[in-house]
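K.L.:
The structure follows.
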Amino acid sequence: MLEICLKLVGCKSKKGLSSSSSCYLEEALQRPVASDFEPQGLSEAARWNSKENLLAGPSENDPNLFVALYDFVASGDNTLSITKGEKLRVLGYNHNGEWCEAQTKNGQGWVPSNYITPVNSLEKHSWYHGPVSRNAAEYLLSSGINGSFLVRESESSPGQRSISLRYEGRVYHYRINTASDGKLYVSSESRFNTLAELVHHHSTVADGLITTLHYPAPKRNKPTIYGVSPNYDKWEMERTDITMKHKLGGGQYGEVYEGVWKKYSLTVAVKTLKEDTMEVEEFLKEAAVMKEIKHPNLVQLLGVCTREPPFYIITEFMTYGNLLDYLRECNRQEVSAVVLLYMATQISSAMEYLEKKNFIHRDLAARNCLVGENHLVKVADFGLSRLMTGDTYTAHAGAKFPIKWTAPESLAYNKFSIKSDVWAFGVLLWEIATYGMSPYPGIDLSQVYELLEKDYRMERPEGCPEKVYELMRACWQWNPSDRPSFAEIHQAFETMFQESSISDEVEKELGKRGTRGGAGSMLQAPELPTKTRTCRRAAEQKDAPDTPELLHTKGLGESDALDSEPAVSPLLPRKERGPPDGSLNEDERLLPRDRKTNLFSALIKKKKKMAPTPPKRSSSFREMDGQPDRRGASEDDSRELCNGPPALTSDAAEPTKSPKASNGAGVPNGAFREPGNSGFRSPHMWKKSSTLTGSRLAAAEEESGMSSSKRFLRSCSASCMPHGARDTEWRSVTLPRDLPSAGKQFDSSTFGGHKSEKPALPRKRTSESRSEQVAKSTAMPPPRLVKKNEEAAEEGFKDTESSPGSSPPSLTPKLLRRQVTASPSSGLSHKEEATKGSASGMGTPATAEPAPPSNKVGLSKASSEEMRVRRHKHSSESPGRDKGRLAKLKPAPPPPPACTGKAGKPAQSPSQEAGEAGGPTKTKCTSLAMDAVNTDPTKAGPPGEGLRKPVPPSVPKPQSTAKPPGTPTSPVSTPSTAPAPSPLAGDQQPSSAAFIPLISTRVSLRKTRQPPERIASGTITKGVVLDSTEALCLAISRNSEQMASHSAVLEAGKNLYTFCVSYVDSIQQMRNKFAFREAINKLESNLRELQICPATASSGPAATQDFSKLLSSVKEISDIVRR
């Protein structure tokens, strides 16, 4: 019996038994060898002998002698069956080296080259796995026991080998070093000539390792066979060779079926082309792409049937289907963080290969990755893939792409590159980390671009390690050149957890969350959606873990990938979620979605400063440079704030005022954390996330103001904003349901209309362009253009400037009147006063602030008196219409007139109210708005700021938080009131004075532009826009470079701008709409520069240069319209 056991373990005599071999001997005596009920790994380990092949026989030096690594069954075409461990002699290779002709004792034939290895190579050892990533090694050992190990070569550093050893639930990695004399060692005291000797030594004694090497990890996955035949380029197959079985799903051009290749008894996937489709060329291009790519993590093409329709593409069959469904339905105990990271690593490896081959995928998403045995993942669906001949590929007009996975530059310009695939990989990584959640939950497809434009990014998923989230954020850099390459991403996965394991990191993250849960704020702040109802749903998905049907908001009911994804995603109960917020009872958590109007408000109050920054729904830059707390900010600071960095307030910038700014109270892009905890991302990532606002950091000062805002009014279109104007970015979270009607509803410079008409920006704008957008008006371009002039010289006083150009005439008085209730910047006492006023429903008039005296900044007393005359005259004309609202609204300072909308319509759009006001009233309100710009900033700062923020979404939010349902919301949330503007007054005096001439110009311009203000989007046709472009080109050609040329060109440009803004909603295709918005934005920028030109440039060449830019933008508009 002893002799049998000695033979079993490969020892010649008892003396040859090592301590390790003794262990195997005892196991062999107690159990049968390779019994059927034992796991494969243990049965192999029981037979494994560390001294195997330590001494090479004389025949093993033959270079043509190979050994089989896997079993292979012959299936025609002169192939040869081989069994694992069998020796064979190689006679030659086919044209591409993927098949070799071999001879064994059983005969001669073709075998796959990657199924055999030279008899004297390392691959013959069961413990040597070749090039394997660190993450893959941890995955391969995840089901092992103490002493399970493997030896691998680094994927990123060829030639560098390591030992990966599992012990007590963790995998340890030891680098194998090479001494100067060529010997190998892990511990410098023990050096060896060969790797096999080193492994044998450490199988007997630990000698620096955590434990001895006992059980080699099995090689689970056979390599992919590239092509089922050694014959040259044999892709065309006989249709009769395929037996079609059941349908697996639908693809872009047809359907996918499971089939059997009868010739080889091989299960395959068959993609068919719909007979009535005209996409034959695209379908065949997909097959051509697949012929060129061969990688273990890319789905392999087996053949095509293209002689006659229906056309087939036959690929290898992946057992577990697409990754998206697999993640949603898997056992999360089995598919742990280690497995998820392993999957992500495989995908990055495949994309690195495509990157090197100059291919782009263009549709990278979880739904287009397939899962096989042992969590093998392969990238599939190359229907949109292209071989890159240049740096970018421009898709044809009308091409469809999955918006939520598509990079911004691709949405705006139809241009794709490998960097746009990197963006999609970041979204795919988010899908993996959330077990298949739909990206941007609760956010409409039409809103995604605008959110991204404002640097909004998805929050970090629960339990996601910081390093993984940093990688996601790196993939989501706005500028494509700032994104990493797939080679860098793959390398990052390789080195991401050198000092720890992902399991430890995930447990640490979940532990942090659990600690927060004990403190009552364990909930991760929900994604900020863009609509009132979806905002409430987003809150529910955090508050109701026991109601998975509430998890996905709008994202579940929409087709996120256009035609590529089913319209309805499966419900996803989330795995790791803290208990519901203790402040909400069970009934509240289970309320129907439409009833839960104020849930998010309670969440914000509960978490105070930890609520995530919502995506602003106004113009990308409209409110950014108007942060209320940046009253002392310099012009450079304002520019930095406009260009993407966090919108930190002056308080946040000073640790003494807001220590939380540095210890973790800030919230980057929707992810929330507790004060005192380390941030989710490293400091360098903070610069990339501009959705961290001062309103979050300064929320403590406003707690008293929030005390009366337990619930939001459902009538308010922006129900996600906490009380107080300091929450500037909360104001524009929501959009109207009906996007086409949004433009009509909020037609004049209001958030809704302007947002739907706002040009998309594929690139981040400069600070000036953001400043320009602050008060942009869709219906009154001329005033907005002048507004730019004003802002150019008043950068230092942005917080208190008004924006008549962007304020609807009938909205202007409301802005002035509301200034008292929403000027948190003016001090805590002022905020408390405002809070009391709004909490009481504004039933009684509050003490109005003294009327601002004559303008110290540059207006004469006469002009100031004229202001008052116009105001009183205007208020005398409109009291009858606004009588109902005046009874409820908190009175404004004396100067503001009573030009407001009807009472009881809190969500009414400003443009609608403007329509009710009538022509004369509008003109007077406009005049008032212009005059208000020039009031003394030190004394009329609040009124000025009331004009400064005309964006309606922001408008109703603050006030509605504390008002009873019947109280109308006044669209003024003067967020940027300058309570202490005295330091800036000196700087502003000359700048405002310099713009006195432009004020009068603005008045006349506004009067002339009154009709366009009421233009409905449906009345502007394609022909009107084209005629307007021709008129502008004609004006440019007829005019010389003299000063007089500007007025004519400017007028034609403003007409074109007005028509374009009204026409944008008529464009049905999303891609063209994005491009058209960008073109409108360029046009406006050029017009603004042109208007400034007479005052700032006297040289002809400057004007010529402006004209050339203007012509370029006009041509772009014309091209898009003709498209």
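Positions of Cβ are set from backbone N, Cα and C atoms, glycine also.
Pulled these from Swiss-Prot:
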type	residues	note
MUTAGEN	PRO112 to Ser	Strongly reduced inhibition by GNF-2
DOMAIN	127-217	domain 'SH2'
MUTAGEN	TYR128 to Asp	Strongly reduced inhibition by GNF-2
MUTAGEN	TYR139 to Cys	Strongly reduced inhibition by GNF-2
MUTAGEN	TYR226 to Phe	Minimal reduction in ability to autophosphorylate
DOMAIN	242-493	domain 'Protein kinase'
BINDING	248-256, LYS271, 316-322	ATP binding site
MUTAGEN	LYS271 to Met	Loss of kinase activity
MUTAGEN	THR315 to Ile	Loss of inhibition by imatinib. Loss of inhibition by GNF-2
ACT_SITE	ASP363	active site, proton acceptor
MUTAGEN	TYR393 to Phe	Minimal reduction in ability to autophosphorylate
MUTAGEN	SER446 to Ala	No effect on basal activity, but abolishes ionizing radiation-induced activation
MUTAGEN	CYS464 to Tyr	Loss of inhibition by GNF-2
MUTAGEN	PRO465 to Ser	Loss of inhibition by GNF-2
MUTAGEN	GLU505 to Lys	Loss of inhibition by GNF-2
MUTAGEN	LEU1083 to Ala	Loss of nuclear export
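Can you walk me through where each of these features ends up in the structure?
P.N.:
Around PRO112 (mutagenesis position), the same-chain residues at least 6 positions away in sequence with a Cβ under 8 Å from its Cβ are PHE72, GLU98, TRP99, CYS100, PRO223, ILE225.
DSSP labels the residues of the domain 'SH2' (127-217) in these numbers: 17 helix, 31 strand, 43 coil.
Taking all protein chains in view, 25 other C-beta atoms sit within 10 angstroms of the C-beta of TYR139 (mutagenesis position).
Long-range C-beta contacts of TYR226 (mutagenesis position), restricted to its own chain and to partners at least six residues apart, with a cutoff below 8 Å, comprise GLU98, LYS294, GLN300. According to DSSP, TYR226 (mutagenesis position) sits in a coil region rather than a helix or strand.
Under 8 Å, Cβ to Cβ, and six or more positions away along its own chain, LEU248 (ATP binding site) finds VAL256, TYR257, GLU258, ALA269, GLY321.
Cβ-based neighbour count (10 Å, all protein chains) for LYS271 (mutagenesis position) stands at 26.
Classification of THR315 (mutagenesis position) by DSSP places it within a strand.
In the three-state DSSP scheme, ASP363 (active site, proton acceptor) is classed as coil.
Every protein chain shown contributes to the tally, and the Cβ of SER446 (mutagenesis position) ends up with 16 other Cβ atoms within 10 Å.
Remark: CYS464 (mutagenesis position) has ALA433, VAL506, GLU509 as non-local neighbours, by Cβ distance under 8 Å and separation of at least 6 in sequence. Annotation note: CYS464 (mutagenesis position) sits in a coil segment as assigned by DSSP.
The Cβ of PRO465 (mutagenesis position) has 24 other Cβ atoms within 10 Å, all protein chains considered.
A C-beta separation below 8 Å, combined with a sequence spacing of at least six in one chain, links GLU505 (mutagenesis position) to ALA337, PRO465, GLU466, LYS467, PHE497.
Applying an 8 A CB threshold to same-chain residues 6+ apart, the list for LEU1083 (mutagenesis position) reads GLY1053, LEU1056, TYR1057, CYS1060, LEU1110, SER1113, VAL1114, ILE1117.
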K.L.:
Could you tell me the C-alpha distance between TYR128 (mutagenesis position) and GLY254 (ATP binding site) in angstrom, no decimals?
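P.N.:
Distance (Cα to Cα, whole Å): 43 Å.
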K.L.:
Restricting to the domain 'Protein kinase' (242-493), report the mean pLDDT as a whole number.
P.N.:
87
K.L.:
Just checking: which of MET318, ASP363, SER446 have a Cα that is within 10 Å of the Cα of LYS271 (mutagenesis position), counting only these recorded positions?
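P.N.:
Matched recorded positions: none.
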K.L.:
Hey, how far is MET318 (ATP binding site) from SER446 (mutagenesis position), Cα to Cα, in Å?
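P.N.:
Each residue's Cα considered, MET318 (ATP binding site) and SER446 (mutagenesis position) end up 34 Å apart.
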K.L.:
I'd like the number of other C-beta atoms within 10 A of the C-beta of ASP363 (active site, proton acceptor), please.
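P.N.:
ASP363 (active site, proton acceptor) is surrounded by 24 other Cβ atoms within 10 Å.
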K.L.:
Comparing the binding-site residues MET318, GLY321, which residue's C-beta has the most other C-beta atoms within 10 angstroms in this structure?
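P.N.:
The residue with the densest Cβ neighbourhood is MET318.
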K.L.:
State the three-class DSSP label for LEU248 (ATP binding site), counting H, G and I as helix, E and B as strand, and everything else as coil.
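P.N.:
In three-state terms, LEU248 (ATP binding site) counts as strand.
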K.L.:
Work through the recorded positions one by one (TYR139, GLY254, THR315, ASP363) and name whichever has its CA nearest to the CA of SER446 (mutagenesis position).
P.N.:
ASP363
K.L.:
Should GLY321 (ATP binding site) be counted as helix, strand, or coil on the basis of DSSP?
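P.N.:
In the DSSP reduction, GLY321 (ATP binding site) maps to coil.
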